[in-house]
Each structure stands twice: as structure tokens, then as C-alpha cells.
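Encoded as C-alpha cells, the structure appears first; notes follow it.
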Amino acid sequence: MNENSIFVSIISYRDSECQWTIKNLIELAKYKENIFIGVCLQYSMNDDSDNKCFQFNFEEEYGKNQIRIIRMNHTEAKGPCYARALVQQQLFKGEKYYLQIDSHMRFVKDWDIEMINQLLQCKKPNDDNGGMVIDEKAILTCYPMGYKLPNLIPTHRFPILLVASGFGENDGFLRLGGKIVSKKLIEPCSSLFWVSGFSFSRSDIINSVPYDPNLQYLFFGEEISMSARLFTHGYNFYSPTKTLIFHLWNRDYRSTFRENNSLEIQKLEENSKKRLLILFNQNNNNINDNDDNNNNNNNNNNNNNNNNNNNNNNNNNNNNNNNSSSSSSSSNNNNNNNNNNNNSSSTNNNNNNNNNNDDGIKIELKYNLGKIKSLDDYSNYCGVDFKNKTINNKGKFGGYYEERETFFMNEIMEYVIKSQIGI
């Protein structure tokens, strides 16, 4: 495999733009042979209501080696975190770089080389000599500029920096936004947060900080929980010097997984939210490697089910069979194994190494915070107090409060651009 190979992770829920996203990203790559796409297609497999999603046969066009597919009936979809976990577990085959995007994107020409070059420009201090070295744990991430259907791409390429915008009233999870940078950047600038719709890094991130398949039906909370997990595992966030990818912010043309909203689904979503509350109300200095021993059987069972499911997908893709539903029952059954300690999830109860709570929810080590840095470290770094739900000026301006007047585009110009294409 080429040393510059890129694995592109895409999840699509009944999205007619996915096919054109795949076509665009391959056509505009400089080295098309280095691009390998793993896509989870969630659509109606029982009728032709989603035929619009398959006007372009990308699997036939590019081959099954370059396009790896999980097919799932849309009624079995369990939200973005679950789908992204399936793609990581079943379709990744050791490519060097990892690009995670949404199913409605457009790219600049030679985007593959641009992203690799910018990733290699990310530098961090060298503790040995006081100089700077390439950051091997760098992640390029931001909310991309928007595009309009069918292919209206803006001519400007302004960088976008992630900022904290507030806490959700219903769930209490941090919301993120994007501010347009007017300052000319020579190299990628440090960022405080991570987002799921554009993330480019070395592929070791898949094994180091994998998606948690137990966060079923979760939407808000995905990005800030991954931000905290990645940061505490030693990863650093950067915004590219210019726009490399575009996102369709208008959702009117497509369905979302929220169309399936039974009482059972609502309960599973609430359990996912509780998992994140546990994550943000623990002291990760008390997370130890022994937790993994308690979870080996659960994780092995989960992996075996995923492997079996992947084999089924490979054998049945052409028949459009639903090959992913068995994984969800495996994940749910594993979540029920707990030691019933009924520990409090508050920050003060720091003896809870297994991270159980009154609901029997347990966060396995590989889906937990890291040990390289603490959650308090991340709170100080990003300017967000997760316990008291406050944001200081550092968080509101993405770490560039002191130079905000010269770093960011003025609010009127930013409003005009956002109203035209969105961010």
C-alpha cells in the first residue's frame, strides 16, 4: 500500500448527495489510486424510495477494493456515532491517513496532497531543545465553508476556526461554531476543538481513540466528547490555512435519522447522554489500565460480532441485504454487564475505576478519556468549564481573544458570507 494512502470514512442516511461526494473526492484527488473509501449506507432496502441515492454506481465505477460498503436498512440506523464506529471497525485496512467527512461535501483540486502537506506543517514545541517538531498527533479539523446544490462552490478560501458558542438547553452539551479568519495564515493555526464533519489525521487515531458504538442515537454531544477524549489522549487540533473542503449546510433536501423516534429509541438516546455525563463528571486520573481486564470478554464478543457482520456484508453487498443490524444487539447486550456498585457519577467520587453509575452504565477503557492529560487540563485549554457550564473569552474566540480584531473577519462581512453559503 502506498505510503500516502488515505482512508475516507463516510456515513450516509438516505442522502442523495453521498454518491456525488464520493465522485467529487475521487475525481479531484491528485493521486486517485491512494484513496480508499469506507461508507455506511443507511437507506430503504425494501422499496425504491431511495433510488435517487444510487443514480451513480460508484462501487462499479471504482471497484470494491477502493469502495468498501456497509449496507443497512434505514430503520436499523442508530445514529452517527454507531455508524462511524462500524466503518472504523469493519472497513479500515491500515491506510496511513484518516479522513472523516459527512456525506454531503465537495473538495478543492488536489485536496489529498493539500491535506497531507498541511498536516506535516503542524508543529509543536520540542521539550528537548526548545525548538519545534512535527506534531505526530496533529488533527486538521474545522467546520467547512458551505456549498449550494448542485455544485455552487464559493470562490473564497477563508480559514475557519472553531469556537465555543453555548450549552444546549435540553441536554447541557457544549455547542460549537465557526468564525472566519481574515488573517493570512502561513501554517495551520492551533484550535481548541474537534468536529466530526472534517477531521484529517494519521490513522493511528482509529485504534487510539475509536468511536464508541454505544452512543446510539446521539447527535449533540458527539463532537465535544470526542474533543475531550482526543485531547486527553495527547492529540492536538489545528485549523487549515485555507478551505480544502466544502459542506452542504442545508438539510431540507434529505431525511435524517430522527425520523425514527419511538419511545425505545428515545430511551436509548437518553442512555447515550448519560454515558457522556459520566464521561464529563469523572476524574480521569483514576482511570487505570485494569479496567480493560474487566471488559475483555465484552470487547472480544463485540469484535467477533463485527467481524461476522463484515463477512456478511462482503458476501451480500450486491444483493442489498441488511448486514449490520446484528452488531447493535451485541453492543447493547455488552453494555448490560456491570458490577452493580451503584456508584455516584459525581466528580467527588474518585474511587470509581470502573465508571459505573446507578443505571448500570459502564464506559470501557478504550471509549474513555485518556491518561496523557486530564479533563481539567482540557477545560483550562479550551476555556470551557464543563461542570458549571460557563465559557470564557478564550473559548468564545477559539484561543485568539487578544488578537481578535486583526485575526477574525469583521462581523458584518462574516454575516454576509454565512448567510449566502453557511458555516
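Each position is counted from 1, following the chain as shown.
In case you wondered, yes, glycine gets a Cβ from its N, Cα and C as well.
Under the DSSP three-state reduction, Lys23 (mutagenesis position) is assigned to helix. The Cβ of Lys23 (mutagenesis position) has 14 neighbouring Cβ atoms from other residues within 10 Å, across all protein chains displayed. Quoted from Swiss-Prot, the note attached to the mutagenesis of Lys23 to Arg states: No effect.
According to Swiss-Prot, the mutagenesis experiment Asp102 to Ala carries the annotation: Loss of activity. Asp102 (mutagenesis position) falls outside any helix or strand according to DSSP and counts as coil.
Per Swiss-Prot, the feature Mg(2+) binding site maps to Asp102, His104; the stated evidence is a curator's inference.
Here Swiss-Prot notes a mutagenesis experiment, His104 to Asp, with the remark: Loss of activity. Within its own chain, His104 (mutagenesis position) has Asp15, Glu17, Cys18, Thr21, His247, Leu248, Arg254 as residues 6 or more apart in sequence whose C-beta sits under 8 angstroms from its own.
Annotation of the mutagenesis experiment Leu276 to Ser in Swiss-Prot: 7% of wild-type activity. Take the CB of Leu276 (mutagenesis position) and look out to 10 A: across all protein chains shown you find 22 other CB atoms. Secondary structure at Leu276 (mutagenesis position), taken from DSSP and collapsed to helix, strand or coil, is helix.
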Set of same-chain residues at least 6 away whose C-beta sits under 8 angstroms from Asp102 (mutagenesis position): Ile10, Ile11, Thr21, Ser196, Gly197, His247
Residue pair Leu276 (mutagenesis position), Lys23 (mutagenesis position) - Cα distance, angstrom, rounded: 36
